[in-house]
Structures are given as C-alpha cells and as structure tokens.
Amino acid sequence: MQHRKELQARTRDQLQTLELSTSLYDTAWVAMVPLRGSRQHPCFPQCVEWILQNQQDDGSWGTRGFGVAVTRDVLSSTLACVLALKRWNVGQEHIRRGLDFIGRNFSIAMDEQIAAPVGFNITFPGMLSLAMGMDLEFPVRQTDVDRLLHLREIELEREAGDHSYGRKAYMAYVTEGLGNLLEWDEIMMFQRKNGSFFNCPSTTAATLVNHYNDKALQYLNCLVSKFGSAVPTVYPLNIYCQLSWVDALEKMGISQYFVSEIKSILDTTYVSWLERDEEIMLDITTCAMAFRLLRMNGYHVSSVELSPVAEASSFRESLQGYLNDKKSLIELYKASKVSKSENESILDSIGSWSGSLLKESVCSNGVKKAPIFEEMKYALKFPFYTTLDRLDHKRNIERFDAKDSQMLKTEYLLPHANQDILALAVEDFSSSQSIYQDELNYLECWVKDEKLDQLPFARQKLTYCYLSAAATIFPRELSEARIAWAKNGVLTTVVDDFFDLGGSKEELENLIALVEKWDGHQEEFYSEQVRIVFSAIYTTVNQLGAKASALQGRDVTKHLTEIWLCLMRSMMTEAEWQRTKYVPTMEEYMANAVVSFALGPIVLPTLYFVGPKLQEDVVRDHEYNELFRLMSTCGRLLNDSQGFERESLEGKLNSVSLLVHHSGGSISIDEAKMKAQKSIDTSRRNLLRLVLGEQGAVPRPCKQLFWKMCKIVHMFYSRTDGFSSPKEMVSAVNAVVKEPLKLKVSDPYGSILSGN
C-alpha cells in the first residue's frame, strides 16, 4: 500500500512538471544563431558552452546506453554540434574528436536499413556541404561524401515537380539542410503566432541564421529562458504531452487514481480547443487525440474541427501526410470511431480513408513486428467499442516500453514513458487479479450452493459472466457490483435456457406465478427444476436487494423483482410465439426483444452498487429507459446477426429472418444483416451520446454501466455467437482472472520484472 502511494505521488509530480528531453541537434542549431548587429558573436553563448561540456568520450554528441549501436540520429546531432563550434571558432579539440567519430561511423549515414530522423537525406548532406564550406575535413573517402551529397540532389529533384502544400511544408521544415535554396516567402508562410516555424527550434534557428526575424528571435529567447542552455526538439508540446499522459493512464488502467489531475488537464485542453489554439489545431495528431479524449470524457467538442482532414487528399497535403506519419493516421482512425450521431459525416469519411491507408500500411509491412504496426493492426481489428477494459489494460501493460520514444529530426523520449507508471499499473493489476480470483472462487461455491450446476439444460457460463464483470467493472473497491453483475448473469442464462429448452409450458407458467407472489415459503413447485430456479432467484435477489437497500437508503428489492418479472413475461411471449407459430411484426419483435435479451437483471441492479444514490423517479425516468433500450437493441441485433443460422435450424425467428420474411423476398439474408448492422451502429452512437451527455437524471457512473455492457455484447458477438462458443472466451477469462502479467524487457536496466 505504501509503495503504491509513493508511485502515485511521484506520478502526480510528473504530471505537474512535464519534462521534455534535451535535443542536442536543436541545441546546436540554436547555438549557431548570431547576435543581432554582430554576426561574429553567438546570440546564445550558453548553448555553445553546453555543447562544449556535453561531448561523449567517443567524440559524439548524443544519448546512447552502454553497448547501444550508433544511429543516424547521433551522427546528425554530432555534425550539428561540430558546425556550431566551428561557427564560433571554439573547441578545436572537440571538433577534431567529433570529426573522427563521424569518420569512423560514416557508413551508418548511408545505411538505409537504419532508422533515420525526419528529412535526414536533406539535412545531413546539407550540413556536410556547410561543413566543407567552413573548410572542415572529414576522415572519409570523398566518394562517400559525394554519394551522400548526391542523395540530397536526387531527393530535391524528385520533389521539384511536387507543388503541394505538404511538399512546401516539408521543405520549410528541413530548411537547415537547404541553406539559401529556399525562398524566404516560402518559409514565412509557416511561421506561427509564437514566432516559431512548426514549433521546431532547429527550423526556427536555421531560418534566423540566414534571415533575421523579430518574432523568431523572441521565440528562441523564450525557449532558452525556459530551458536554459539546452532545448527540446519541439516546443511548445504541453498539450500533446499532457494528453499523452491522460491516454497512458487510461490505457494502463490507473486513471482512477488521478481523477482531479486528469480533469485539470482536460479542462485546460478544452479551453485551448475552444480558443482554437495552434498547438492543437495545427498538429493533426494532437487535434485527433484531443477530440477523442475530450469527447470520451464528456466535453462538448464538434467534429467540424477535424474537417481539414475529412478527405484523404487533405491529409496528404499536410506535413504529417506528406511524411506518411503513422501515429497521426492511428489517432485520426481512433477519433473517427467516437461518433455520437449519424450526422457526423466528417468522422465517417475520416474513418473510411484512414482505415484504408492503415490496412495498406499493414499489408505492405509484411511480417515485421514494429510496435507502431502492431498498434495499427490492433486499432483496425478492435474498435474501442469492441474491447473490454481489463483485457486492454493487460495488453498495454505487457507491451509498455519505459524507454518509448518518437523520431522527428532527432529522437526524443515521451514524458509519460517511465518506470513509475509501469510499476503502478503492474501493482494495481496484480493485486486486483488476486481479488478477482477470490471472487470467482466465491461464485463457484454459490453456483453449487444454489444447485444451479444440477440443472441439465443450463449452460455453465459462470466464468464468462464473471469475465464481463471483472473486465469492465475493474476497480478493486467495486466488488459488490461485480458480484451482483456476475450472479445475475448466471441466473439470466439459466432462465433463458429454461424458457428455450428446459421448461414445459406448465413449468414456465409456474415459475412466473412464483415470482409474482414472491413468497419464500411457497411450496407449490411444478417440478424440482422450478424449485431450484426460483429458489436461486429468490435468495439471490433478496440478498442483493438487502445490500443495495442499505447503500441506497431505501428499499429497492421490489424494483429488482419487477425487473425479473418483466424478463420472464417477455420470454414467455417469445415461447408462445414459437409454440403457436405466430410471426410478429418487426416492431412487435423488437419491443419484446429488448427485454427478453436479458440484460435488465444484470445491468439495472448493479447500478445500485457503483456509488450514486438513485431515487425512484430516476429508475422511472425516460433517459433510464432509453439507455436500457439502446443497449439492449445493440445486443439483440448483434446476437441475431451472428446466431441467425443456428436459430434458423432450431426453428426460431429473429430480427434477420423477420426482415427477410416481411420484405416478401425483396431482400436477401446478407442485405437483412446489413440493415441490422446499420441499426446497431445507430443505436450504439445514440447510446454513446446519452452516456457522455451532461444533462439527464441518471448519474454518469451509472450511465457508464450501460456503455460497458454495450462493449461486452460487441466483444461477445462481433465475430461469432461468442456466448455459445466454448473456446471463444477461454483465453480472455484466463488473461483477466488467472494468468499473471508477462512483462517485456526493453533494456537491461531498471527492469521491474524482478519485483513482479
């Protein structure tokens, strides 16, 4: 417990003081800016001094762990630092050692298999050309130097015929590799309100080296004042970094420990969103992430702000599109999925083209296992509304890289990637898993005590029911909610099977009559099966009702019995339809089906266990009923689509067969399934709008339960009739409840595996 509190405290501190990693490359370019009115002196001598103090023993400038191979990034940073020192004629020994390092590793610059900073084939040869103009000599063959210089010529020739906005942005972004080849007005069109070019210190500094500009100098002055003698590779980056923190905390399953901090970050981001802050609006990745996180946390944000990238052609015209930036593609695709209305055509369009580009990238990537491609495949296969929280948490924890970095002109570490967040997530998941195991053991005993395992007609689905509880209502303190959810899930499965397979007409009528009377001393059981089913429901509902009533400060047991009675009456209606061969209209079927799908006894009682007090007028409110209807509609139609063939063989009607029947043969089965899918999409979007809305009688934690169940039915029925497939969910159950975490080892230092 103490260790967990320490980890939380350190993480809070890190949230408050976001630290950006130092960029030697950008610092070197800032060091090259001359003093206004005296081009023989540096404007930022402290940066020059920092370069002198931070050369590595091997002559390089760059951050590398022991035994880690030299990268093109390190070569680029080293050459930039050499140029900065030569520009002011200081550090002759440093320059010599730097040139020797470059000479020893020059082949790496020409190795296309090694990851390169953005624009490397322009910036590195450009710096080589600048170095030779300063009479610097490299201990390498001239043919190798010429080969690299030729690379720049080839790239510039290839780009010459491209007059797109994206190409112009790219050329301006890598201006330090172009010298005077770029016209001043071609650069100026990309200057931001803060004076920078692309929020990039090296681009801004390189521009100042060739053309004086007051606003650009003010930006660099501000930068050096804030960071001292060494600058980051992007600034400002506050919004992106803070949103990345929020995203990471949610993905790792520990956001519940930082509720106030997350709210503060999102409140601030929302203000920036409303003000159309350039830090958000001019960066596609940040804009898409802000939209997704703000919307999913209940803030009102319009998808209109994403209209500049509504079409693939618009994305390709941007700098990120020109660079084929996978991260921005993923974020756009994720953002497109949080649609709350059929009228958000912008999101539909973004989802269509970004999904196509992601699929193309995944296919062309082949069998490579790079993390970014794994993330792309996962995003395509599992939209957020088909995933279970705890399964996602485990996957993200096991794949978390505490040395995670991104590559722009140089590599930089992401502030949220650190051992503390990983250690906290590991501790939380592992301790929660221990609780889940105890709860599952208790439930297994409960099934036997209630003799539910003695019913030959009933599917034994306890582990699935408990999975849906533990994987979504995951915080440790919500044990009573998980138990209620799982018990009622088991009981609804038993009752469903009893009405479908196990019970005669007389038995079903007897069971309903018993629930109507709700008398524990009743002895008028038509059969032993009825006795077991009723006794289990009666005992469980009364026990849960007593606990819920104590929490709510009023008696809610009657409401719980009403829920069960509604379910059984709807199931009896379906049984009568089947017995009499009655074919209902689609409207009749769906009005009954949203109840008979049996989510009511699972979700509605659990609302009483998640915190808020619900007055009786809330559970009678239109919003409450609409949340239930939309959730159940998704579940019923998903189940009908996947179970159509099986149910047809059993002689059962469902929405798909009814659509075909009532069309008079004008639509096919596939067309009926497509129509059902459209209704699913509409219901899911409308449900999300209600869940995220600030207005209404139902408290947000309670609304979230309806959404959690919607995700569960999407996960269970999105590809197969999962609840009827014995092997489909086994690995998911084991992952959440039984199997311990298997952490990756990203480096030989700081691993927390030994402590797990």
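Glycine is treated like the rest: Cβ placed from N, Cα and C.
Now, the feature entries from Swiss-Prot:
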BINDING   ASP496, ASP500  Mg(2+) 1 binding site
BINDING   ASP496, ASP500  Mg(2+) 2 binding site
BINDING   ASN639, GLU647  Mg(2+) 3 binding site
MUTAGEN   ILE602 to Thr  Changes catalytic activity. Converts ent-copalyl diphosphate to ent-pimara-8(14),15-diene and diphosphate
Between ASP496 (Mg(2+) 1 binding site) and ASN639 (Mg(2+) 3 binding site), how far is it from one CA atom to the other, in Å? 14
So which of the recorded positions is most packed in, judged by how many other Cβ atoms lie within 10 Å of its Cβ, out of ASP496, ASP500, ILE602, ASN639, GLU647? ILE602
How far is it from GLU647 (Mg(2+) 3 binding site) to ILE602 (mutagenesis position), counting Cα to Cα, in Å? 24
ILE602 (mutagenesis position) sits from ASN639 (Mg(2+) 3 binding site) (Cα to Cα, rounded, in Å) at a distance of 17
What's the CA to CA span in angstrom from ASP500 (Mg(2+) 1 binding site) over to ILE602 (mutagenesis position)? 19
With H, G and I counted as helix, E and B as strand and the rest as coil, say where DSSP puts ASN639 (Mg(2+) 3 binding site). helix
By the DSSP assignment reduced to helix, strand and coil, which category contains ILE602 (mutagenesis position)? helix
